[in-house]
Amino acid sequence: MSVVANPLHPLFAAGVEDIDLREALGSTEVREIERLMDEKSVLVFRGQPLSQDQQIAFARNFGPLEGGFIKVNQRPSRFKYAELADISNVSLDGKVAQRDAREVVGNFANQLWHSDSSFQQPAARYSMLSAVVVPPSGGDTEFCDMRAAYDALPRDLQSELEGLRAEHYALNSRFLLGDTDYSEAQRNAMPPVNWPLVRTHAGSGRKFLFIGAHASHVEGLPVAEGRMLLAELLEHATQREFVYRHRWNVGDLVMWDNRCVLHRGRRYDISARRELRRATTLDDAVV
């Protein structure tokens, strides 16, 4: 069975039709989705009201699952699977959390451009985010194409970036927002790792920028110079021409490739309920 995909952006991202993710996928469908991911890097599946079991089963088609920030979070989950990340403003009692609650404050970092789990090696490959409850307005998610962004860099800057590496740290994005209320154990739960600023995508052979809010500095450069370089690259990569904005409906599942896509949530009224669940697969690359 072929998988039908319609473009959502001139450079990347596609909507997938005529497939029911609640049912077990055959090997042909899995391979076709992987092929589309190599080409489009973001796939949108509408009308997929998945249970936790169904979301986990779908995600496991694409490799082992990873927990990412769970090691730092060190708090109970509302979900039956530790591998499901709670992207919501809902507390353990099922009510919308208070504005200053950890569930809310911690998730503000999701509104910075980032790649899931770039703070570990191996990092994440695919993330699959399922919309359970969406607010009346706002709360969209944006994605930017880091392969196209690299291609559009001046050749001299491309050459300058070769061989440079950035340090990524799990709490860097939180610290940027003044969210520093973490114990020593939490701060040390995931030591920093470093990644090349430019990597090659295994599925397409294309080069891409690997940066984002987890990247704290560039190794071998003065801190200020390195941070300005990271800021310049991020400003370039997140121009409108490289960005797809997804407006959520209940039952949407969006799947993206963390290696060559950055994403961020957008602002919404945090007194309105917003519930999304994310499953993420582990990559096999250590560079």
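Numbers here mean position along the shown chain, with the first residue as 1.
Just so you know, glycine gets a Cβ as well, placed from its N, Cα and C.
Don't look for the substitutions in this one, it keeps the originals.
In Swiss-Prot, a published mutagenesis experiment is listed as His9 to Ala, annotated No change in activity and substrate affinity. According to DSSP, His9 (mutagenesis position) sits in a coil region rather than a helix or strand. The Cβ of His9 (mutagenesis position) lies under 8 Å from the Cβ of Asp145, Tyr244, each of which sits 6+ residues away along the same chain.
Looking at Swiss-Prot, you'll find the mutagenesis His114 to Ala noted as follows: Loss of activity. In sequence order, Ser173, Gly212, Ala213, His214, Leu262, His263, Arg264 are the residues of the chain that are 6 or more apart from His114 (mutagenesis position) and have a CB within less than 8 Å of its CB.
The Fe cation binding site annotation in Swiss-Prot covers His114, Asp116, His263. His263 (Fe cation binding site) carries a strand DSSP state (E or B).
Summarising the annotation, Swiss-Prot assigns 2-oxoglutarate binding site to Thr141, Trp248, Arg274, Arg278 and lists similarity to another entry as the type of evidence. Shown in sequence order, Ser88, Asn89, Val133, Val134, Pro135, Gly139, Tyr268 are the residues of the chain, 6+ apart in sequence, with a C-beta less than 8 angstroms from the C-beta of Arg274 (2-oxoglutarate binding site).
The C-beta environment of His168 (mutagenesis position), restricted to residues of the same chain at least 6 apart in sequence and closer than 8 Å, consists of Ser118, Phe119, Pro192, Val193, Asn194, Trp195, Gly212, His214, Ala215, Ser216. DSSP assigns His168 (mutagenesis position) to a strand. For the mutagenesis result His168 to Ala, the note given in Swiss-Prot is Loss of activity.
For His214 (mutagenesis position), the number of other Cβ atoms no farther than 10 Å from its own Cβ, over all displayed protein chains, is 29. For the published mutagenesis His214 to Ala, Swiss-Prot gives the following note: 10-fold decrease in affinity for 2,4-D and highly reduced activity.
Take the CB of His236 (mutagenesis position) and look out to 10 A: across all protein chains shown you find 16 other CB atoms. His236 to Ala appears in Swiss-Prot as a published mutagenesis result, with the remark: No change in activity and substrate affinity.
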Subject >> For the binding-site residues His263, Arg278, the one whose C-beta sees the most other C-beta atoms within 10 angstroms >> reply: His263
Original post:
Does DSSP give Thr141 (2-oxoglutarate binding site) helix, strand or coil?
Top reply: strand
Original post:
Which whole-number value in Å describes the distance between the Cα atoms of His236 (mutagenesis position) and Thr141 (2-oxoglutarate binding site)?
Top reply: 19
